[in-house]
Amino acid sequence: MASSSAPRFRVYSKYLFLTYPECTLEPQYALDSLRTLLNKYEPLYIAAVRELHEDGSPHLHVLVQNKLRASITNPNALNLRMDTSPFSIFHPNIQAAKDCNQVRDYITKEVDSDVNTAEWGTFVAVSTPGRKDRDADMKQIIESSSSREEFLSMVCNRFPFEWSIRLKDFEYTARHLFPDPVATYTPEFPTESLICHETIESWKNEHLYSVSLESYILCTSTPADQAQSDLEWMDDYSRSHRGGISPSTSAGQPEQERLPGQGL
């Protein structure tokens, strides 16, 4: 019994590259058989080429181009049998042909006669876009888009498969390219509401900018009479300075020191 953790076989592509090792089938017979097996995918072109190893044993290469994308989940789906010997089964290695041009050049590189080659249909010269082409397309999208919506729309049109499986990544990129505008801060309380009103102004002058006799005695441990005198002096002093008394600019000249022995 196969392990449940074994990877599931699947080939999903319009273009298939098949290799039948040690295959003695005629290329034309293999081609006709594959046309029947792949009929539902509407084949456009099939090339079957027989190649001989150095020891003389043959193997068969086949390139198939379909109109519809083939979904092959059974590795034995394209097995071929001989009419004369139904027990002779030829099992292929099945791959997606990423570049049909290169595959066709590879399988026909050393064909020595038409007997070893069979072709049907019209070859479609297609190839998968390279990484450089995809990078250039993405760069053009980034530079030309002007909003998140336009960026995501262009990515969806150019890279539909990537867009369907990596939408969150593209949305993150869109937010990075076109961030939300910074909101202007509006204070909850306007500056005008912070101005002291008359009631608060009176309380402020009475409690914050004045010293009661009891507080002064408590802080300085001064007798009541002395504390009262100190507070009256501080009040008078503060009032005189608030009244704008100009500071004195006169200064007494120091007397010259009298040296010993000098008379009057």
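Each residue, glycine too, has its Cβ placed from N, Cα and C.
Just the original residues are modelled here, none of the noted substitutions.
The divalent metal cation binding site feature in Swiss-Prot is assigned to GLU51, HIS59, HIS61, GLU110. Using a 10 Å radius centred on the Cβ of HIS59 (divalent metal cation binding site) and all shown protein chains, the other Cβ atoms total 18.
Under the heading domain 'CRESS-DNA virus Rep endonuclease', Swiss-Prot lists 10-123, citing sequence analysis as support.
Swiss-Prot documents CYS196 to Gly as a published mutagenesis change and attaches the note Loss of interaction with the human retinoblastoma-like protein 2.
The note that Swiss-Prot attaches to the published mutagenesis GLU198 to Lys is: Loss of interaction with the human retinoblastoma-like protein 2.
Less than 8 angstroms from the CB of HIS61 (divalent metal cation binding site) sit PHE17, LEU18, THR19, ALA48, VAL49, GLU51, TYR106, ILE107, each of them six or more residues away in the same chain. The number of other Cβ atoms within 10 Å of the Cβ belonging to GLU51 (divalent metal cation binding site), over all protein chains shown, comes to 18.
Confidence in the domain 'CRESS-DNA virus Rep endonuclease' (10-123), given as mean pLDDT, stands at 89.
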